[in-house]
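Q: I grabbed these lines from Swiss-Prot:
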- 4-36: domain 'LisH' (DOMAIN)
- 34-92: domain 'CTLH' (DOMAIN)
- K92 to M: No effect (MUTAGEN)
- N176 to H: In tpl-1; temperature sensitive gain of function; transforms the shoot pole into a second root pole. No effect on the interaction with IAA12 od HAD19, but loss of interaction with AP2 (MUTAGEN)
Amino acid sequence: MSSLSRELVFLILQFLDEEKFKETVHKLEQESGFFFNMKYFEDEVHNGNWDEVEKYLSGFTKVDDNRYSMKIFFEIRKQKYLEALDKHDRPKAVDILVKDLKVFSTFNEELFKEITQLLTLENFRENEQLSKYGDTKSARAIMLVELKKLIEANPLFRDKLQFPTLRNSRLRTLINQSLNWQHQLCKNPRPNPDIKTLFVDHSCGPPNGARAPSPVNNPLLGGIPKAGGFPPLGAHGPFQPTASPVPTPLAGWMSSPSSVPHPAVSAGAIALGGPSIPAALKHPRTPPTNASLDYPSADSEHVSKRTRPMGISDEVNLGVNMLPMSFSGQAHGHSPAFKAPDDLPKTVARTLSQGSSPMSMDFHPIKQTLLLVGTNVGDIGLWEVGSRERLVQKTFKVWDLSKCSMPLQAALVKEPVVSVNRVIWSPDGSLFGVAYSRHIVQLYSYHGGEDMRQHLEIDAHVGGVNDISFSTPNKQLCVITCGDDKTIKVWDAATGVKRHTFEGHEAPVYSVCPHYKENIQFIFSTALDGKIKAWLYDNMGSRVDYDAPGRWCTTMAYSADGTRLFSCGTSKDGESFIVEWNESEGAVKRTYQGFHKRSLGVVQFDTTKNRYLAAGDDFSIKFWDMDAVQLLTAIDGDGGLQASPRIRFNKEGSLLAVSGNENVIKIMANSDGLRLLHTFENISSESSKPAINSIAAAAAAAATSAGHADRSANVVSIQGMNGDSRNMVDVKPVITEESNDKSKIWKLTEVSEPSQCRSLRLPENLRVAKISRLIFTNSGNAILALASNAIHLLWKWQRNERNATGKATASLPPQQWQPASGILMTNDVAETNPEEAVPCFALSKNDSYVMSASGGKISLFNMMTFKTMATFMPPPPAATFLAFHPQDNNIIAIGMDDSTIQIYNVRVDEVKSKLKGHSKRITGLAFSNVLNVLVSSGADAQLCVWNTDGWEKQRSKVLPLPQGRPNSAPSDTRVQFHQDQAHFLVVHETQLAIYETTKLECMKQWAVRESLAPITHATFSCDSQLVYASFMDATVCVFSSANLRLRCRVNPSAYLPASLSNSNVHPLVIAAHPQEPNMFAVGLSDGGVHIFEPLESEGKWGVAPPAENGSASGAPTAPSVGASASDQPQR
């Protein structure tokens, strides 16, 4: 339906409301689906008119449209069911269960069973989750609060919750104006016209000899001037505009450049009176990291407008309590992908987990499987999609702040969060550029593999840098940028010297498109006011000035052969356009059809093979043949795409990168692309046969079974994460032979002398009894320890000539740090026995706060000032383990000594959920932000997996213990997730094990034999390649995580003085550096902290043991804990 027809419905709704046709108003709201009357909906819910509630909702959404819709219908039907139970109307309750609630059983069978069991209770409030259910009135009110949040968050209700601002009786006014026009056209207008009907046009009868008065004196006509006839408002179309002036040719200036700017002209027909910008949509409980953007006004600040979705953000980012239900990924209203031509990439071949939301992507111009990615938190990643390996990951950092302008320094202090707006390769792939949302452009040189180096950093624009591109005017490689300061700038790519500044836009410049034709180099630019301008490299001003369809965010691109020009734009009210331009005439040649009525974000597009156009819209990828305006096909990528996904073809068009929800990138492939990726798999399997990684295979199975197809397996094999298996394409047969020779002489690396490694005992200004907890800060420049006497110790490395990075190192001692006030961070101990207390802490992502407890209240400390910000949750029960939610620092999982886990919201000071599944105190908690689960472990040696959407327990398993050891013997069991977020490490005094999460299956296990000392603690290295484990006899062992085989042993004599060699001093805790995979630290039972690194000449801890019998593991997948010496490598 056209926008004017839609507005006509609003006028009719206003008219009906003013005339008190109340039932008809709501019927039209429902049938048109244009306006959801929240007040009416609330009234019907409060009155319990459930049939009318669902009937009204059906005009806007269906049960299975998306997660929000399903949750809305579920809550309504659940309330209806509970009210029937409350009235003891069992037949009605059964009827509701069978007819209304049964549909949800396919999505959550356990929940449906639990609801069914309520029938067996005399009072459903006996169910713990419903124990606080009050009376019907209050329950409806509580439910309504949740329903409103869900409706506001639901993309299907976008633009439907706000009635347009209209003057009273707007429809009557328009009719009167129409009658005025009709009367003005009468040949013999009467002074007091008699309007008898609206069904036909008005016309005055003969004057009977009377002279008609002037229209100016006619009170009906007022002061309206005489005008020609106007065509009527069509039922489904806009007014026809008057003809535009003949447009100036876009290409005319190319053959004979002129310094005189052409007059501004229209790019085509202008729709009369387009719909106004909707009111800003509210985002309920949106996490702080959410990259969503409300509809901005025309003069709003342009920060990351190019890439952030308008209105409601992707479903995964909304902080609404959802049912743990998944849906098929079929895009709304699109047919399946079977109609797509074979040469379109339509098969999901890879799914990569980037870690933050992709905002821009670009394939290498030569290496067809090398993908560059920029994200909403300023990260850049370089992926080899063939092997699913992330070669490089870099976070945003200003290289030299002293050279930055004061506005930039002030902007970074005020708002340190920086997004990537665009990443792009140079034509030969030797450089790539990154444009950020704050002033900065960074250029890197690329030398193959993971070798990228800093090249240039340019403080390019005041405000955001919205686009970046490369061009070669006069055969000199240049970088073109544009920004919020309304300028386009050209920089020398070798030196960073500014060559040109183009000024003339009156709004922030959104995109640039350099090109050349007939030996003339030029640049197209688009701005947020919809203006398209063209520039020569001569500083003589813009050569053309056109209006882009949509008149807001527009990008331009040529076909691969440079002969056809296209643009893609999205207007402020969400209407999107892809058009082809006639360059010779400067006019739109064709407009492609098939966009959603209101795009849910700024649409991105790309071209391929000189034949196809593609755009990300409506949770899908839409394709057009360049020569036909009709939509060719739409592909949903097996579901899970963003509302307006970012897309990018590789140069051959065989692969298409598409951004999805939950920070993933899907790689779509055609038959050529699949063959290309298959060659990587063959090469990888051949070059890595001695190191087959069973865990990587299990990761794939885990991801699939969890409904995250390929999401977890994509993070590369555990064997290859440290660079050992990278660039497998370049592996020569001689390397395999060399490896075989080494395997014959491999032996365990023993470190027994201080000279065999770099170790350092940290200086001690304050003596403590023993170190109970230990962690490196996330920045990697400090270590935080919690002692058994509830005091925190902090050591910081200083940046100086000997330590240019300021990072932790075993080569230089740090300073034990305290604020000038001299205060200590000391936990509340209440009346607890220090020996019985279980100390625990958790550090925030930005290292600013630490949450800590030592048997008493939980304390929140400021890490800069050591001040206590808050204390809460006095015992009993006492906290025994703390973990921050990975997506929201305000949510904390707290393990308690009464065996429960409390999900606590710091902001509102409220326990949201209490999880029960263990029988003894909680000793470990770990979140997976890929699988959306929490894994817990306890002193009962039990492992539990909890869904973080509804906090239901998914499965549990008791850790197998050695024969002869009773399960009742208390011992801490700790858990830590692998980098792939699909596997986790289990640490018990009797064993190390790696488990697959979704099935809770043990994939690898290393057991402590009876003659050996127990394990005290263990942790993954930062890249999950290694496992560091400490033992009661003071040895520290380093294992390869791929197979849990021992590769290096650090004996006590290497770091403990001789005076302590016969004592009982040993490591209680061990911590890995967050960026250096071969650095770790231990906290000792005598209160000391030691940091370890291998010798610089070695660079790593020993050599991975060779494969046995063609396997990466010399042990069975899950040997018994009591395995004999022949089953286990010696320690």
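Counting begins at 1 with the first residue displayed.
From the backbone N, Cα and C atoms, a Cβ is placed for every residue, glycine too.
At each noted site, the model still has the original residue.
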Q: Would you kindly give the Cα-Cα distance separating N176 (mutagenesis position) and K92 (mutagenesis position), rounded to the nearest Å?
A: 54
Q: Give me the count of other Cβ atoms within 10 A of the Cβ belonging to K92 (mutagenesis position).
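A: Here the count is 15.
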Q: When the domain 'LisH' (4-36) is classified with DSSP, how many of its residues are helical, how many are strand and how many are coil?
A: 26 helix, 0 strand, 7 coil
Q: If H, G and I count as helix, E and B as strand, and all else as coil, what does DSSP give for K92 (mutagenesis position)?
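A: SS state of K92 (mutagenesis position) = helix.
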Q: When DSSP states are folded down to helix, strand and coil, where does N176 (mutagenesis position) land?
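A: N176 (mutagenesis position) sits in a helix per DSSP.
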Q: Give, as a single whole number between 0 and 100, the mean pLDDT over the domain 'LisH' (4-36).
A: 90
Q: Restricting to the chain of N176 (mutagenesis position) and a gap of 6 or more, list residues whose Cβ falls under 8 Å of its Cβ, or answer none.
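A: Residues satisfying the criterion: none.
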